[in-house]
Amino acid sequence: MNDQIKIRKATKEDWEKIYQLYNSLSDEDLYLRFFHLYRITEEDAKKIASNEDHVTFLAEVDGKVVGEASLHKDGEFSLVVHRNYRTLGIGTLLVKTLIEEAKKSGLSTVKFYTLPENTPMIKIGRKLGFKMRFYEDEVYGEMRLTERELNVNLATFSAP
């Protein structure tokens, strides 16, 4: 399926596709994304697509936007994948793309906040090696990019 998934940077012209994606999400999905039920406006979609104070990437399957991920200047990111396209690795691909973008931008840390019941996001965080902290009403995931590279290098190093 990964061959059919296209990850690309959003452009201002993508706002309608982003708006359609968010309007196709269930109330539960919107609650998990925003921590409360919120339906985005056209203006919200235009802001997401603008890349003004963040960078947004889209996941497309057969030309249809099925996922969106935004990375902010402080390293915090958000992610949403339409329910019908979960378990295909789209969320993981989007987060990996954000990690690479963060490295290119010189960020030392990427992080996310989610609700304890957002198991898909928690699974992605664990799979990619985020340090996870669980609180009563939220989960915090953090990856120090320089630390991750060091750990990968040490893990691949073999003593003579």
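Cβ from N, Cα, C; glycine included.
Over in Swiss-Prot, the protein carries these features:
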BINDING   L79, V81, T87, G89, G91, T92, N118, K123, K127  CoA binding site
DOMAIN    5-148  domain 'N-acetyltransferase'
MUTAGEN   H36 to A  No effect on acetylation activity
MUTAGEN   Y38 to S  Reduces acetylation activity
MUTAGEN   E43 to Q  Modestly reduces acetylation activity
MUTAGEN   E68 to Q  No effect on acetylation activity
MUTAGEN   H72 to A  Modestly reduces acetylation activity. Modestly reduces acetylation activity, reduces affinity to albA1 11-mer peptide and has no effect on acetyl-CoA affinity; when associated with Q-76. Reduces acetylation activity; when associated with A-76
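Candidate mutagenesis positions: H36, Y38, E43, E68, H72. Nearest to N118 (CoA binding site) by Cα distance: H36.
Residues within less than 8 Å, Cβ to Cβ, of K127 (CoA binding site) and separated from it by at least 6 positions along the same chain comprise T92. For the mutagenesis positions shown (H36, H72), fewest C-beta neighbours within 10 angstroms: H36. Across the structure, H72 (mutagenesis position) and L79 (CoA binding site) place their CA atoms 12 angstrom apart.
Neighbours of L79 (CoA binding site) among the mutagenesis positions H36, Y38, E43, E68, defined as a Cα within 10 Å of its Cα, are E68. Each of the mutagenesis positions E43, E68 was scored by the other Cβ atoms within 10 Å of its Cβ; the lowest score goes to E43.
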